[in-house]
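Take a look at the structure below.
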Amino acid sequence: MTNIRKTHPLIKIVNDSFIDLPTPSNISAWWNFGSLLGICLALQILTGLFLAMHYTSDTATAFSSVTHICRDVNYGWVLRYLHANGASMFFICLYLHVGRGLYYGSYLFKETWNMGVILLFAVMATAFMGYVLPWGQMSFWGATVITNLLSAIPYVGTDLVEWIWGGFSVDKATLTRFFAFHFLLPFIISALVMVHLLFLHETGSNNPTGIPSNMDMIPFHPYYTIKDILGLFTMILVLLSLVLFSPDMLGDPDNYTPANPLSTPPHIKPEWYFLFAYAILRSIPNKLGGVLALVLSILILVIIPFLHTSKQRSMTFRPLSQCLFWLLTADLLTLTWIGGQPVEHPYVIIGQLASILYFLIIIVIMPLVGLVENHLLKW
């Protein structure tokens with residue numbers, strides 16, 4: 001008799017996706033982050049669900065409801081900090097996952113890659129709206145500043161901003177709708193993740209060499225399930241260390257002050273995982289130009305498959321491209337640092353140079369280096 005996991009209509013889908021899935025035999029730990037992202041998403045939905053049971057999306061009570069969760073709800077503080085720091089873990093895994101895709105040429109699976117870019121935008125939108133919900137100073141002013149960027153859109157900008165706000169400023173209507181969307185989006189993300197996986201399983205996984213591995217596949221279970229569990233334990237260790245020892249390390253102290261529309265914080269800045277994009281936004285003195293640069297800093301990922309000039313897929317055997325990749329990584333870390341600094345000399349000029357370098361590496365230098373490497377190898 002054939003095993004039920006291979007015949008049952010529903011279990012068969014799980015089997016083909018996680019158990020009998022043919023996987024390249026040489027994929028490294030960099031391929032762990034997909035499963036970790038799935039676990040992060042599940043954790044965020046679960047902790048978010050329990051937090052939503054006690055949270056109130058009203059400007060008068062939102063801040064105190066979060067305080068109530070931390071003080072009066074059984075293990076509410078664990079839920080709150082797991083959710084807040086879980087978002088940080090989510091973005092760490094996301095950026096490493098995207099970095100892996102860039103390094104090993106996984107972006108040549110165009111459907112999977114583009115789906116991933118859509119997912120990145122969706123997760124960023126969700127995280128932004130979630131940051132507004134505690135209704136602290138940085139929540140309020142972050143929401144005001146970022147939504148106000150849409151007013152840079154010619155002709156319809158101002159109307160669009162007021163439509164999103166539900167009034168003439170960030171207020172009760174804004175908070176309520178942000179809570180509604182913050183609750184809804186993770187479920188949409190879950191559906192998009194399934195499409196992402198569907199596209200991936202059409203082609204099969206890439207591997208560190210970038211060479212097709214159809215002749216050397218092994219089943220996902222037990223070889224990679226055990227490897228994923230190691231990654232999971234490592235992530236849980238880091239997350240619990242954050243939650244239990246320094247839960248506020250990645251947050252902003254200003255968010256422990258209730259939102260006050262009459263008092264602007266000295267330095268308005270988003271959570272750490274948006275600082276690189278925020279630095280790019282601030283480095284352009286023109287409002288519309290800044291908004292375009294902000295969107296393009298992420299949207300640029302869509303054109304990367306079309307800028308691939310090398311005859312080799314992966315960077316494993318391309319030392320020049322490797323140097324550029326790590327230069328890009330250092331550049332992004334520099335932008336992240338600059339995004340958290342005040343707008344004054346020398347931070348402004350450093351941010352502008354780092355922003356120019358970011359776009360220059362991706363659009364110009366990397367494709368040229370790919371051609372140079374082809375020439376050096378006489379291809």
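Numbering starts at 1 and runs along the chain as it is shown here.
Note: Cβ is positioned from N, Cα and C throughout, glycine not excepted.
At each noted site, the model still has the original residue.
Swiss-Prot documents THR23 to Ala as a naturally occurring variant and attaches the note In strain: Isolate Macedonia. Cβ contacts within 10 Å of THR23 (variant position), excluding its own Cβ and spanning all protein chains shown: 19. DSSP assigns THR23 (variant position) to a strand segment in the three-state reduction.
In the shown protein chains, 21 other C-beta atoms lie within 10 A of the C-beta of HIS83 (heme b b562 binding site). According to Swiss-Prot, the heme b b562 binding site annotation covers HIS83, HIS182, on the basis of similarity to another entry.
Every protein chain considered, the tally of other Cβ atoms within 10 Å of the Cβ of HIS97 (heme b b566 binding site) stands at 20. Taken from Swiss-Prot, the feature heme b b566 binding site applies to HIS97, HIS196.
VAL156 to Ile appears in Swiss-Prot as a natural variant; the accompanying note says: In strain: Isolate Macedonia. In the three-state DSSP scheme, VAL156 (variant position) is classed as coil. Of all Cβ atoms in the protein chains displayed, 11 besides its own lie within 10 Å of the Cβ of VAL156 (variant position).
Within the same chain, residues at least six positions away from HIS201 (ubiquinone binding site) with a Cβ under 8 Å of its Cβ are ASP16, SER17, LEU21. Feature annotation from Swiss-Prot assigns ubiquinone binding site to HIS201.
A 10 Å cutoff on Cβ-Cβ distances gives MET215 (variant position) a total of 5 other Cβ atoms nearby, all chains included. Among the sequence features in Swiss-Prot, the natural variant MET215 to Ala is noted as follows: In strain: Isolate Macedonia.
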Which of the recorded positions THR23, HIS97, VAL156, HIS196, MET215 has its Cα closest in space to the Cα of HIS83 (heme b b562 binding site)?
HIS97
When distances run from the Cα of HIS97 (heme b b566 binding site) to each of the recorded positions THR23, VAL156, HIS182, MET215, the nearest one
THR23
Under DSSP, is MET215 (variant position) part of a helix or a strand, or is it coil?
coil
At the Cα level, what's the spacing in Å between MET215 (variant position) and THR23 (variant position), rounded?
11
Could you give the Cα-Cα distance between HIS196 (heme b b566 binding site) and THR23 (variant position), in whole Å?
17
